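Data block below; observations after.
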Amino acid sequence: MVSLVPCGFAQVLCTNPLDIGELRNYKSKQCVDIVGNQGSGNIATHDCDGLSDQQIIMCGDGTIRNEARNYCFTPDGSGNANVMSSPCTLYPEIPSSQRWRLGRKKAFTDNGGIEQVATEIINLASGKCLDVEGSDGTGDIGVYDCQNLDDQYFYIRSRGPELFYGRLRNEKSDLCLDVEGSEGKGNVLMYSCEDNLDQWFRYYENGEIVNAKQGMCLDVEGSDGSGNVGIYRCDDLRDQMWSRPNAYCNGDYCSFLNKESNKCLDVSGDQGTGDVGTWQCDGLPDQRFKWVFDDWEVPTATWNMVGCDQNGKVSQQISNTISFSSTVTAGVAVEVSSTIEKGVIFAKASVSVKVTASLSKAWTNSQSGTTAITYTCDNYDSDEEFTRGCMWQLAIETTEVKSGDLLVWNPQIIKCTRSNTAPGCAPFTKCANEDCTFCTDI
């Protein structure tokens, strides 16, 4: 079994997250959701909606939190009842009822061809599993005796690597794919290209095309992959997945084939203007689109020393800071998020897709504003008590190709080591020893 709890010390904010994303139930494929949208209260499964209360943080202190509010998953009682999103008890230490570990695993391949790994999530106080009330994997979430049933397995969903990010410009009209209205919800049509997030999309290995404004998927009205196209919550269904075969490309302009119907993304009429739907692939320019984006260099990740003590514990105030010569606009924030998700270099090697996805989510979350916190090294990642050593804060650097401007981001992500040599393990991985020279995936 893999432990979710490398350390038991309290974190006001989660400064060493192990994973961030949609936590889905293996049986129903629905998302773990905090009822309402404030991040507090009853926990149940729900259709995935892309909102922050469904962005779950698996924290290195053993707690499970959500991005909408810094609350902990807490069984109502002594670890034997319904689970709530409640204030974390931090002092004198986190109680075992708010700490969790991972149990048995089940690997499977989803509809997009991406391998997922679902695990049991076990409460330390009761030794019972996170469990969905309904045997179909829908309903309220509590804890129950571990029975190795599908509704007791959960996974942070991966879409695979991000392949493209930007606006989609039509070859015929030079107009861009646009979500009608200003909220990034509803019908999709062609419109003059502009720097609004409802025109920016991410394209993933599993075939999903996700709108940057609302985190929803390009979706065909008919479940058979035929009909009008809009954006809708991402359901892990083939009518929301698209391929981009080279046979349907003309230079940088390519057609998108719906995986359910094998029909092409098509603009109504023959001028490349108007509403968007699917139609038989005809090889005409109104069915071809080009990715238009601003380039950033591949980001690099390093650990910077923030304090050492060879005779005791290290305490430092940790802030989230961004250094950039220009304003970090909403457009720049999304570009950087996409750049991070496409790949990060640490110690001259590329980090895993899981690490880049989690870093991208951490970057996006940091844009809403954070407060400085005082953090103390009480334990090493290996769960041994911290007796001496150094604290390290993560730094991410990338350069905008067009302007040459450097952006440096120092998030509230830290590691504590015995050595005064920088940790050898990437963020969102675990140090297997006190000097952090050996690493394990979480």
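Here the Cβ of each residue, glycine as well, is placed from N, Cα and C on the backbone.
None of the listed substitutions appears in this model.
Annotation comment: Swiss-Prot describes D19, 33-36, D49, V117, 131-134, 144-147, 178-181, 191-194, 219-222, 232-235, 266-269, 279-282, D286 as D-galactose binding site, evidence class experimental evidence. For the published mutagenesis Y26 to A, Swiss-Prot gives the following note: Weak N-acetylgalactosamine binding. Among the features that Swiss-Prot reports, Mg(2+) 1 binding site is placed at N42, I43, N82, V83, I141, with the record citing experimental evidence. For D53 to A, Swiss-Prot lists a mutagenesis experiment annotated as follows: Loss of N-acetylgalactosamine binding. Marked as domain 'Ricin B-type lectin 2' by Swiss-Prot: 115-245. According to Swiss-Prot, the Ca(2+) 3 binding site annotation covers D178, V179, G181, D198. Record note (Swiss-Prot), mutagenesis V334 to A: Alterations in oligomer formation and in hemolytic activity; when associated with A-332 and A-336. Alterations in oligomer formation and in hemolytic activity; when associated with A-332; A-336; A-351; A-353 and A-355. The unchanged residue is displayed. Experimental mutagenesis is annotated in Swiss-Prot for K354 to A, with the remark: Decreased antibacterial activity toward Gram-positive bacteria S.aureus IFO 12732. Markedly increased hemolytic activity compared to the wild-type protein. No effect on lactose binding. Under the heading of mutagenesis, Swiss-Prot lists D381 to R and annotates it as follows: 20% of the hemolytic activity of that of the wild-type protein. The mutagenesis experiment R418 to A is recorded by Swiss-Prot, whose note states: Markedly decreased hemolytic activity compared to the wild-type protein. No effect on lactose binding.
Counting other CB atoms no more than 10 Å from each candidate's CB, the binding-site residues N42, S192 peak at N42.
Classification of G134 (D-galactose binding site) by DSSP places it in coil, neither helical nor stranded. Those residues of the chain, other than N42, I43, N82, V83, I141, with a C-beta within 8 angstroms of the mean position of the Mg(2+) 1 site C-beta atoms are A44, F73, D76, M84, S85, D140, G142. When the Cα atoms are compared, N42 (Mg(2+) 1 binding site) and D381 (mutagenesis position) turn out to be 31 Å apart. The predicted model assigns the domain 'Ricin B-type lectin 2' (115-245) a mean pLDDT of 91. In this structure, the CA atom of R418 (mutagenesis position) is 24 Å away from the CA atom of D19 (D-galactose binding site). Here W279 (D-galactose binding site) is positioned 31 angstrom away from V334 (mutagenesis position), judged by their C-alpha atoms. Taken residue by residue, the domain 'Ricin B-type lectin 2' (115-245) breaks down under DSSP into 9 helix, 60 strand, 62 coil. Straight-line distance linking the Cα atoms of Y26 (mutagenesis position) and V179 (Ca(2+) 3 binding site), rounded to a whole number, equals 31 Å.
Put simply, S192 (D-galactose binding site) is 13 Å from G181 (Ca(2+) 3 binding site) when counted between their Cα atoms.
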